[in-house]
Amino acid sequence: MQTLKCVVVGDGAVGKTCLLISYTTNQFPADYVPTVFDNYAVTVMIGDEPYTLGLFDTAGQEDYDRLRPLSYPSTDVFLVCFSVISPPSFENVKEKWFPEVHHHCPGVPCLVVGTQIDLRDDKVIIEKLQRQRLRPITSEQGSRLARELKAVKYVECSALTQRGLKNVFDEAIVAALEPPVIKKSKKCAIL
C-alpha cells in the first residue's frame, strides 16, 4: 500500500489540529492544547487502490521555527492553513509559511487552506474584528492568494461542522498524486 505524506503548517491556533482530529475521528476536540508535533494516519481508497495518508501536525508558534522543518523530508503535499477570522494568519501564509515550505521543499505541491469558516458570519467575531478595523477573509481573497503564490488551489473548511473538510484532503491527495507539470516531482529533502 502506497503512503502519501501530508504536512499541515500555519500559525498557532488557526485550527490545524482540529482539522486533523475532526477528519480522522469525526469528532471535534473540546480543548485547545498547542501542538509540538503529532501525526495521524488514515487509509483512503483512490479508485481501487488503498493509500495510507500520513498526516503530520506541526507547531505554528515561533519557538518551534528551528524544529518544525525536521518534519518536512519526504513530504508529498503541504496544507498551508490560516483562519478566515484571523487576518494576521492570512498575511503569514505569504510572509512566513510559503517561504519556509518552498525553502525546505521546492517543488512540493501546496494547498492554501482557510479554516474556521463556521465563524466567518459570527456577529461577535465580526464586531471584534471591526473594532480593529479588520474583517473576515473571503473565499475570493483566499483564491487570489493561492493564485499569487502559485499554490495548487485554495480550499476552505470548518472542522466543527465538517463543511468542506473531506474536500480539503481529497484535493491534497490529488495534488500529491498528480503534481503540476511545472513543478519538480521530487519529494522534500533537507540537506
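For all residues, glycine too, the Cβ spot is worked out from N, Cα and C.
Noted in Swiss-Prot for the protein shown:
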- 10-17, 57-61, 115-118: GTP binding site (BINDING)
- Gly12 to Val: Enhances interaction with RGA1 (MUTAGEN)
- Thr58 to Ala: Temperature-sensitive mutant (MUTAGEN)
- Gln61 to Leu: Enhances interaction with RGA1 (MUTAGEN)
- Ser71 to Pro: Temperature-sensitive mutant (MUTAGEN)
- Trp97 to Arg: Temperature-sensitive mutant (MUTAGEN)
- Asp118 to Ala: Dramatically reduces interaction with RGA1 (MUTAGEN)
- Gly142 to Ser: In CDC42-1; temperature-sensitive mutant (MUTAGEN)
- Cys188 to Ser: Enhances interaction with RGA1 (MUTAGEN)
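The structure, with features from Swiss-Prot marked on it.
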{"residue": "Gly10", "record": "GTP binding site", "Cβ neighbours (10 Å)": "27"}
{"residue": "Gly12", "record": "mutagenesis position", "Cβ neighbours (10 Å)": "15"}
{"residue": "Ala13", "record": "GTP binding site", "Cβ neighbours (10 Å)": "16"}
{"residue": "Thr58", "record": "mutagenesis position", "Cβ neighbours (10 Å)": "25"}
{"residue": "Gln61", "record": "mutagenesis position", "Cβ neighbours (10 Å)": "14"}
{"residue": "Ser71", "record": "mutagenesis position", "Cβ neighbours (10 Å)": "23"}
{"residue": "Trp97", "record": "mutagenesis position", "Cβ neighbours (10 Å)": "22"}
{"residue": "Ile117", "record": "GTP binding site", "Cβ neighbours (10 Å)": "23"}
{"residue": "Asp118", "record": "mutagenesis position", "Cβ neighbours (10 Å)": "16"}
{"residue": "Gly142", "record": "mutagenesis position", "Cβ neighbours (10 Å)": "23"}
State the Cα to Cα distance, in Å, between Ile117 (GTP binding site) and Ser71 (mutagenesis position), rounded to an integer.
27
Listed binding-site residues Gly10, Ala13, Lys16, filtered to Cα within 10 Å of Thr58 (mutagenesis position):
Gly10, Lys16
Of the mutagenesis positions listed here (Gln61, Ser71, Trp97, Asp118, Gly142), which is spatially closest to Ala13 (GTP binding site) when Cα positions are compared?
Gln61
DSSP state at Lys16 (GTP binding site), helix/strand/coil:
helix
At the level of the C-alpha atoms, what whole-angstrom distance separates Trp97 (mutagenesis position) and Gly10 (GTP binding site)?
6
Would you list, in sequence order, the mutagenesis positions among Ser71, Asp118, Gly142 whose CA lies within 10 Å of the CA of Gly12 (mutagenesis position)?
none
How many Å separate the Cα atoms of Ser71 (mutagenesis position) and Gly10 (GTP binding site)?
14
Euclidean distance between Cα atoms of Gly142 (mutagenesis position) and Gly10 (GTP binding site), Å:
14
Provide the three-state secondary structure of Gln61 (mutagenesis position) computed with DSSP.
coil
When you rank Gln61, Asp118, Gly142 by Cα distance to Lys16 (GTP binding site), which of the mutagenesis positions ends up on top as the closest?
Gln61
Three-state secondary structure of Gly10 (GTP binding site) from DSSP?
strand
